[in-house]
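Worksheet for the structure shown next.
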Amino acid sequence: MTNIRKSHPLLKIINHSFIDLPTPSNISSWWNFGSLLGICLILQIATGLFLAMHYTSDTTTAFSSVTHICRDVNYGWLIRYLHANGASMFFICLFIHVGRGMYYGSYMSIETWNMGIILLFAVMATAFMGYVLPWGQMSFWGATVITNLLSAIPYIGTTLVEWIWGGFSVDKATLTRFFAFHFILPFIIVALVMVHLLFLHESGSNNPSGLNSDADKIPFHPYYTIKDILGVLLLLLFLISLVLFAPDLLGDPDNYTPANPLNTPPHIKPEWYFLFAYAILRSIPNKLGGVLALILSILVLALLPHLHTSKLQSLMFRPLTQALYWILVADLLTLTWIGGQPVEYPFIIIGQLASILYFAIILIFMPMAGMIEDNMLKMN
C-alpha cells in the first residue's frame, strides 16, 4: 500500500515540498535563510493578529492603544516587541538570503529570482506601513516624507499623494488605510511565497559549487529539516535575547513622543533596514532623480541574470568578483550608516560616493570582472 503522504492530494503537495524533495547534498547553512524567512513570516502574522485585537487605527487613540497593549494587556509588551524586533530579524534574514543568491548565482533561476524581488518590495511596503501605525513622531513624519516622494512624479504627482493621504495631509484617513493594507499584505506575501517555492521546485535548488547536482541529491527530510531546526533555534535565541534585554535598541526614541504635525523632529529617518535606500535617495539633489535611484537600488537586482558574463555560476571559484562582492557588502553597510546621519559635510559626499559605487559595482565592475576571469581561465 502506498504511504498516505504520497497518495493524499493535500499531503502529496507537502511531501513533494518538504519531505521527499530531492535536495543537493552540499548546500551550506547560507541556504537556511529561506526557511528562517518562513518562520519570521509566521511569527509576524501571529503576533500581528494579537496586536490588531487591541489596536485602534484612529489618530486620537492609536498611540494610547499601543501604550495600553504594553501596560495593560497580558504579555502585550512581549507581543509588541516580538513583532517590532521580528521585523528586524525578517530583514536580516532577507538581506542574507538575497546576498547568498547574489554570491552563488542563484539569480540564474530567473522566475524564482524575479518573484523574490516582488516579495522584497511587498515586505518593504508592509514594514513601512507598520512603522506608521504606533502614531509617534517618527511614524507621522516618516509617512509624510516617504509618501511625499510620489509628488515627484510629473503631472499626476500631487493628485496621487493627496489620493494616498485621503486628504491634504497625513491624517486619520491615511492611518486607517495603512492599517488595512498592513493587515492584508502579509497574507498576499504568503501567496507570493507559495509561487516563489513553486518556481524554485521547478528547477531545484542551486548549490555552492554552481554545478549541476542532479547526480547527487538527498531527501529534504530528515537531513535539512534537522539543519533548519537548528537555524530556527538560533534565530529565536537571538530574537528573544533582543526582546528581553534590549527591546528598543533598533527603534527610534522619537517614536515614544505622540505625533505632532506642528513639530518636526531634527532628524527624520526610517527604520535601520531602510537606511541604505534612504541614503541613496538623499544623495541625489533632484527630487525625481532621488526617487528613481531609490526604486532602482532594489530593481537593479532584476538585471543581475542579464549582467552575468562569467561561464561559472557561483563566485566560489572567482576571486576577483568575490573581492567586488565584499566591497559591495561594505558599501551597503556604509550607506546604512550614512542614512542615519544628518545631512551635512562630510556625510553628504560619503553618501554620494557610496551610492555611485553601489551602482558601479553591480552594473559595471562585476560584469567586467566576469569577463576578465573567463579570459584568465581561458574559458572564452
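Each residue's number is its place along the chain shown, starting with 1.
Keep in mind that glycine also has a Cβ here, set from the backbone N, Cα and C atoms.
Secondary structure from DSSP puts Ile39 (variant position) in a helix. The note that Swiss-Prot attaches to the natural variant Ile39 to Val is: In strain: Isolate Eweb652.
Here Swiss-Prot flags His83, His182 as heme b b562 binding site, drawing on similarity to another entry. A helical conformation is recorded for His182 (heme b b562 binding site) in the three-state DSSP classification.
Around His97 (heme b b566 binding site), the same-chain residues six or more apart in sequence whose CB sits under 8 Å from its CB are Phe33, Gly34, Leu37, Gly116, listed in sequence order. Residues annotated as heme b b566 binding site in Swiss-Prot, with similarity to another entry given as evidence: His97, His196.
What Swiss-Prot lists as ubiquinone binding site is His201, and the listing cites similarity to another entry. Other Cβ atoms within 10 Å of the Cβ of His201 (ubiquinone binding site), summed over all protein chains shown, number 14.
The Cβ of Ser203 (variant position) has Ser109, Thr112 as same-chain neighbours under 8 Å, each 6 or more residues away in sequence. According to Swiss-Prot, the natural variant Ser203 to Thr carries the following note: In strain: Isolate Eweb652.
As a natural variant entry, Leu236 to Phe appears in Swiss-Prot alongside the note: In strain: Isolate Eweb652. Less than 8 angstroms from the CB of Leu236 (variant position) sits no same-chain residue that is six or more residues away.
Sequence-distant neighbours of His182 (heme b b562 binding site) (same chain, 6+ residues apart, CB-CB distance under 8 A): Gly48, Thr126, Met129, Gly130, Leu133.
The shortest Cα-Cα distance from His83 (heme b b562 binding site) to any of the recorded positions (Ile39, His196, His201) is found for Ile39. On a Cα basis, His196 (heme b b566 binding site) lies 16 Å away from Ile39 (variant position).
The secondary structure of His201 (ubiquinone binding site), as reduced to three states from DSSP, is helical.
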